[in-house]
Amino acid sequence: MAARPMLVVALLCAAAAAATAQQATNVRATYHYYRPAQNNWDLGAPAVSAYCATWDASKPLSWRSKYGWTAFCGPAGAHGQASCGKCLQVTNPATGAQITARIVDQCANGGLDLDWDTVFTKIDTNGIGYQQGHLNVNYQFVDCRD
């Protein structure tokens with residue numbers, strides 16, 4: 001019977017570790033001009049050519065336009081196809097501004113590449129990110145509520 005409480009404790013610790021692994025702080029976030037509205041929220045449009053288009057381009061317009069777009073290559077969370085369509089709550093800790101963004105692409109900068117129109121400008125409320133060419137943000141994976 002003593003083994004059962006130990007198992008419960010072990011499972012709780014594992015769950016806490018998994019939850020912690022789905023967020024990161026002080027992550028470099030650059031910007032990219034996906035221009036989703038100008039491209040009819042089409043992930044496969046030549047001007048967009050998002051990595052996740054293979055799996056998500058045929059999703060309904062309401063799904064593709066529900067959140068702003070981001071490329072993801074952050075230090076915590078799944079990468080590649082496994083990250084496609086997932087949502088991140090991205091916070092600018094300098095201002096407290098936050099927004100939910102959908103992962104539609106991959107990147108190579110070790111962080112995020114936020115769409116200029118739908119994400120970056122919404123959390124760069126003091127203009128410092130534009131001046132520096134990037135923001136340092138916090139992110140966590142959240143339920144997209146689709």
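Residue numbering: from 1, along the chain as shown.
In case you wondered, yes, glycine gets a Cβ from its N, Cα and C as well.
For all the noted positions, this structure keeps the original residue and models no substitution.
For reference, Swiss-Prot has these:
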DOMAIN    22-146  domain 'Barwin'
MUTAGEN   His32 to Gly  Loss of antifungal activity. Reduces ribonuclease activity 60%
MUTAGEN   His32 to Leu  Loss of antifungal activity. Reduces ribonuclease activity 62%. Reduces ribonuclease activity 92%; when associated with L-134
MUTAGEN   His134 to Leu  Loss of antifungal activity. Reduces ribonuclease activity 92%; when associated with L-32
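Contacts of His32 (mutagenesis position) defined by a Cβ separation under 8 A and a same-chain sequence distance of 6+ are given as Ala71, Asp105, Asp113, Leu114, Asp115, Trp116, in order along the sequence. Residues in the domain 'Barwin' (22-146) partition by DSSP class (helix H, G, I; strand E, B; coil) as 25 helix, 41 strand, 59 coil. Per-residue confidence over the domain 'Barwin' (22-146) averages 98 (mean pLDDT, predicted model).
Long-range neighbours of His134 (mutagenesis position) (same chain, six or more residues apart, CB within less than 8 Å of its CB): Arg28, Ala29, Thr30, Tyr31.
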